Amino acid sequence: MAEDVSSAAPSPRGCADGRDADPTEEQMAETERNDEEQFECQELLECQVQVGAPEEEEEEEEDAGLVAEAEAVAAGWMLDFLCLSLCRAFRDGRSEDFRRTRNSAEAIIHGLSSLTACQLRTIYICQFLTRIAAGKTLDAQFENDERITPLESALMIWGSIEKEHDKLHEEIQNLIKIQAIAVCMENGNFKEAEEVFERIFGDPNSHMPFKSKLLMIISQKDTFHSFFQHFSYNHMMEKIKSYVNYVLSEKSSTFLMKAAAKVVESKRTRTITSQDKPSGNDVEMETEANLDTRKSVSDKQSAVTESSEGTVSLLRSHKNLFLSKLQHGTQQQDLNKKERRVGTPQSTKKKKESRRATESRIPVSKSQPVTPEKHRARKRQAWLWEEDKNLRSGVRKYGEGNWSKILLHYKFNNRTSVMLKDRWRTMKKLKLISSDSED
């Protein structure tokens with residue numbers, strides 16, 4: 001091959017002499033060495049490219065793995081924070097905040113691929129409160145079995161939240177069982193009440209102290225039995241709120257809350273004038289807060305690392321049992337639009353209140369908070385003589401404290417159960433409850 005190349009091209013020396021010269025053996029050997037060196041250099045370059053590519057891919061894979069782990073840690077922090085916010089909204093009765101926080105928690109949960117035991121318990125708490133908030137909406141569906149009512153579903157989850165069955169746990173469990181039947185009877189669904197009773201107390205070996213009592217009440221179709229007055233829905237809610245307060249004290253030390261609290265404290269300790277640069281100050285304050293909480297981050301990451309061995313795969317049921325079937329709107333009991341909707345905190349309100357709350361939000365300016373506007377509108381509504389009359393009649397018939405039943409069976413001007421309670425207290429102070437002659 002070298003010989004063919006040499007013979008085909010004129011040598012430099014031949015050109016200089018004005019004639020072609022035959023290549024010597026030394027020149028031929030040198031040409032072969034040059035060709036070999038060039039070939040080896042090309043091979044070496046190709047090898048370097050091939051060797052360098054896997055290293056870059058490995059680095060990219062390591063970076064991607066680090067990002068994924070960091071996202072999982074951050075998602076865990078957000079889940080704790082949203083559970084904390086959900087508990088506060090539930091306890092304070094802020095239904096709109098409850099709904100928004102619930103939807104945010106749903107998005108976080110659907111993005112998780114695995115769970116620690118602590119995160120799983122957090123999800124159970126969110127699921128439990130969501131079902132309790134929809135407790136009186138019998139057509140709300142949380143289970144694959146459409147017959148299961150919201151309170152039945154809450155009862156099943158409640159058993160998974162707390163391993164130690166203390167007195168509060170037992171009280172809440174019994175109250176949910178009773179109200180799961182009472183809610184059906186209040187809606188006139190006595191057949192469904194029997195079915196709920198069978199599902200809850202179907203075990204023939206179970207010996208519940210109030211099992212026979214409930215069976216007798218169902219058979220008599222006594223919706224307003226004194227037993228239901230003693231173990232009322234409001235009593236159940238108060239007990240659940242006691243548990244929520246426990247969760248709040250437990251989760252108030254979560255990382256995001258601690259970091260946010262440090263930022264707020266840092267801002268409060270500074271005197272910021274309108275001439276200061278807000279962006280620079282904010283960055284500086286947040287940087288200081290981050291420095292203060294660096295140890296908290298390290299501790300949190302250590303906790304995540306230690307608990308990584310105890311992670312469990314996020315089963316489909318953990319996602320679906322939360323909110324996947326709760327996407328049909330927020331106004332379940334609208335008088336003009338009776339539509340099927342699943343699980344919002346407003347489901348325990350009556351139709352009139354739900355419609356009024358929706359309409360009252362429309363004209364509110366964006367610069368004004370919605371909640372104070374609602375309260376101001378409600379305070380301006382004077383109580384009519386007819387409303388006082390209906391309130392006295394309702395208390396006389398159903399008893400003091402059963403405001404939801406009174407609201408359901410008597411006509412009021414866009415009132416809530418809380419309004420009835422406050423008005424009744426005012427009437428007692430003014431000694432207006434004895435004026436029954438007009439009734």
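Each Cβ is built from the backbone N, Cα and C atoms, and glycine gets one as well.
While the structure shown retains the original residue, Swiss-Prot records the mutagenesis experiment ALA74 to Asp with this note: Abolishes dimerization and telomere binding; when associated with P-75. Other Cβ atoms within 10 Å of the Cβ of ALA74 (mutagenesis position), summed over all protein chains shown, number 13.
Experimental mutagenesis is annotated in Swiss-Prot for TRP77 to Pro, with the remark: Abolishes telomere binding.
Listed in Swiss-Prot as a mutagenesis experiment, PHE81 to Pro is described as follows: Abolishes telomere binding. Its Cβ placed at the centre, PHE81 (mutagenesis position) has 21 other Cβ atoms within 10 Å.
One mutagenesis experiment named in Swiss-Prot is LEU115 to Arg, and its note says Loss of interaction with FBXO4. According to DSSP, LEU115 (mutagenesis position) is assigned to a strand segment.
Here Swiss-Prot describes LEU120 to Arg as a published mutagenesis experiment; the accompanying note says: Loss of interaction with FBXO4.
Secondary structure from DSSP puts SER219 (mutagenesis position) in a helix. Residues near SER219 (mutagenesis position) in space but far in sequence (CB under 8 A, at least 6 apart, same chain): none are found. The note that Swiss-Prot attaches to the published mutagenesis SER219 to Ala is: Loss of phosphorylation; induction of mitotic entry and apoptosis and increased radiation hypersensitivity of ataxia-telangiectasia cells.
Swiss-Prot lists 375-432 with the feature domain 'HTH myb-type', giving sequence analysis as the kind of evidence.
A distance of 16 Å separates the Cα atom of ALA74 (mutagenesis position) from that of LEU120 (mutagenesis position). Under DSSP, ALA74 (mutagenesis position) is assigned to a helix (H, G or I) in the three-state scheme. Counting other C-beta atoms within 10 Å of each candidate's C-beta, the mutagenesis positions LEU115, LEU120 are led by LEU115.
Cβ contacts within 10 Å of TRP77 (mutagenesis position), excluding its own Cβ and spanning all protein chains shown: 18.
Across the domain 'HTH myb-type' (375-432), DSSP helix (H, G, I), strand (E, B) and coil residues number 39 helix, 0 strand, 19 coil. Comparing LEU120 (mutagenesis position) with TRP77 (mutagenesis position), their Cα atoms are 13 Å apart once rounded. Reported as a whole number, the C-alpha separation between PHE81 (mutagenesis position) and LEU115 (mutagenesis position) equals 16 Å.
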